[in-house]
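> So that we are looking at the same thing, I have put the structure below in structure tokens.
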Amino acid sequence: MLVELAITLLVIALFIHLRPTLSAKSKSLRHLPNPPSPKPRLPFVGHLHLLDKPLLHYSLIDLSKRYGPLYSLYFGSMPTVVASTPELFKLFLQTHEASSFNTRFQTSAIRRLTYDNSVAMVPFGPYWKFIRKLIMNDLLNATTVNKLRPLRSQEIRKVLRVMAQSAESQVPLNVTEELLKWTNSTISRMMLGEAEEIRDIARDVLKIFGEYSLTDFIWPLKKLKVGQYEKRIDDIFNRFDPVIERVIKKRQEIRKKRKERNGEIEEGEQSVVFLDTLLDFAEDETMEIKITKEQIKGLVVDFFSAGTDSTAVATDWALSELINNPRVFQKAREEIDAVVGKDRLVDEADVQNLPYIRSIVKETFRMHPPLPVVKRKCVQECEVDGYVIPEGALILFNVWAVGRDPKYWDRPTEFRPERFLENVGEGDQAVDLRGQHFQLLPFGSGRRMCPGVNLATAGMATLLASVIQCFDLSVVGPQGKILKGNDAKVSMEERAGLTVPRAHNLICVPVARSSAVPKLFSS
């Protein structure tokens, strides 16, 4: 008893002794100012009334002109900090990420429709580390990705065959729609082993992920769950959950039959499916962290949200820029002809030998990042650039603004892929897309960077190269007629979404480069 009392008193004394040290950081931060902020801050809505542009990144640019590259707002009752330079990005996402900015902000739609288990959104901790390791080591490792290369090639050839049919019939093709089908089918087959059943409902999920509600930012409304937004979340969930449940059960039946055949794979059966790996982990009783069915469902949604809309939208932007910049289109075609030739279809393995194609991908992401505003959440009060960043604050990184800033890019409004090839001795590797160059962060940076960056960029580059190799694209105007001469331009107007797509679908009549083109992808 005396020993226990002595230990208790010792712990109390030690805490009292260390308390000034433990709280010194917090106390010192109290003397620091908050980042500049507009006045006044209105009741309930905070500064939401200042977001008066159709798209968030434009409103944030206007505010940064008045309040500087680092400023604070209130989105309803939520403190929000906006950063607009690569130097600030580095402080948040590298210097202080581990201690304060390792978690993302999620809306009520994302939380519900990922079963509160999105690896992209869950707090940094043991579960996140385990799942992230599983994704990198077991799903997106080089061996698995290479085994799935024929599948990805099949999906690209499907797109090319549709384009060839349009070219032959002279019927305009909704290229935007075909790109969404391509990415959705590719991810669905890799993730689930099938392409069709989940496609339509997945689009509804992605659409609402790109929306916000006042209930996400005004705390008295969060528990009420009123309005159409919350009803739509419930409706989508009630339609999506039975579909993904059926897909999982179907996969479990396939696995059961395969075990009865001692692991033998039937002819025509897909041998590598990400869902199989997740089910293997879920059924393994020796795993330190048990994966539940809800967590598997959340990961399925993660893969769709990360790999379908963003890649399709980026590819749509790239094709539109190529149409509007025929010099770039022709230069890319000359590179493909020189490296690949005209007798076979360009392949994913060729991309490493096509630096100009890779630079087109980078230039597209510079001008049209899939996430123009990257979001994080502050989990611990922190000092950044002489200002205090409060715990719980939403952090916004205006990636779009940096991509158009003349301070960091020469002639930033021009689509000029050559900029990535002008560093002598480094080539297009001088600036990469993996979060180490803070003036170009289309996939984020640090621990929360998109793990599928290599897969996404390789797929996008391969499809672009395939289209350039095989077709010219004649733009169809609103009246359904092919545009000629100076009028043959694609509108680059943006609209809101999970990513920021073009406001109008890309409608074209493909023109086969030669009569031999269909033979390149007929098999």
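Cβ coordinates are placed from backbone N, Cα and C, and glycine is handled just like the others.
Annotations per Swiss-Prot:
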{"type": "MUTAGEN", "residues": "Arg104 to Ala", "note": "Total loss of catalytic activity"}
{"type": "MUTAGEN", "residues": "Gln106 to Glu", "note": "No effect on catalytic activity"}
{"type": "MUTAGEN", "residues": "Val119 to Leu", "note": "No effect on catalytic activity"}
{"type": "MUTAGEN", "residues": "Ser305 to Thr", "note": "No effect on catalytic activity"}
{"type": "MUTAGEN", "residues": "Ser310 to Thr", "note": "Decreased intramolecular 1,2-aryl migration and increased production of 3-hydroxyflavanone and flavone. 5% activity and production of mainly 3-hydroxyflavanone; when associated with T-375. 0.1% activity and production of only flavone; when associated with V-371 and T-375"}
{"type": "MUTAGEN", "residues": "Leu371 to Val", "note": "Total loss of catalytic activity. 5% activity and production of mainly 3-hydroxyflavanone; when associated with T-375. 0.1% activity and production of only flavone; when associated with T-310 and T-375"}
{"type": "MUTAGEN", "residues": "Leu371 to Ile", "note": "Production of mainly 3-hydroxyflavanone; when associated with T-375"}
{"type": "MUTAGEN", "residues": "Lys375 to Ala or Arg", "note": "Loss of intramolecular 1,2-aryl migration and production of only 3-hydroxyflavanone"}
{"type": "MUTAGEN", "residues": "Lys375 to Thr", "note": "Loss of intramolecular 1,2-aryl migration and production of only 3-hydroxyflavanone. 5% activity and production of mainly 3-hydroxyflavanone; when associated with T-310; I-371 or V-371. 0.1% activity and production of only flavone; when associated with T-310 and V-371"}
{"type": "BINDING", "residues": "Cys450", "note": "heme binding site"}
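I'm curious about the neighbourhood of these features; can you describe it?
If you take the C-beta of Arg104 (mutagenesis position) and look for same-chain residues 6 or more apart in sequence within under 8 angstroms, you find Ala120, Met121, Lys375, Arg376, Lys377, Arg448.
Note: Gln106 (mutagenesis position) has non-local neighbours Thr114, Ser118, Met121, i.e. same-chain residues 6+ apart with C-beta under 8 A of its own C-beta.
DSSP assigns Val119 (mutagenesis position) to coil, not to a helix or a strand.
Around the Cβ of Ser305 (mutagenesis position), the same chain contributes Ala120, Val205, Leu206, Phe209, Leu498, each under 8 angstroms and 6 or more positions distant in sequence. DSSP assigns Ser305 (mutagenesis position) to a helical segment in the three-state reduction.
Sequence-distant neighbours of Ser310 (mutagenesis position) (same chain, six or more apart, CB under 8 Å from its CB) are Pro370, Leu371, Ala456, Leu498, Thr499, listed in sequence order.
Around the Cβ of Leu371 (mutagenesis position), 19 further Cβ atoms fall within 10 Å across all displayed protein chains. For the recorded site, Leu371 (mutagenesis position), the DSSP three-state label reads coil.
Cβ contacts within 10 Å of Lys375 (mutagenesis position), excluding its own Cβ and spanning all protein chains shown: 17.
Under the DSSP three-state reduction, Cys450 (heme binding site) is assigned to coil, being neither helix nor strand.
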> Which of the three DSSP states, helix, strand or coil, fits Gln106 (mutagenesis position)?
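Assignment for Gln106 (mutagenesis position) reads coil.
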> Could you check what DSSP calls Ser310 (mutagenesis position) once collapsed to helix, strand or coil?
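The three-state answer is helix.
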> Neighbour count, 10 Å Cβ-Cβ cut-off, for Val119 (mutagenesis position): what number do you get?
21
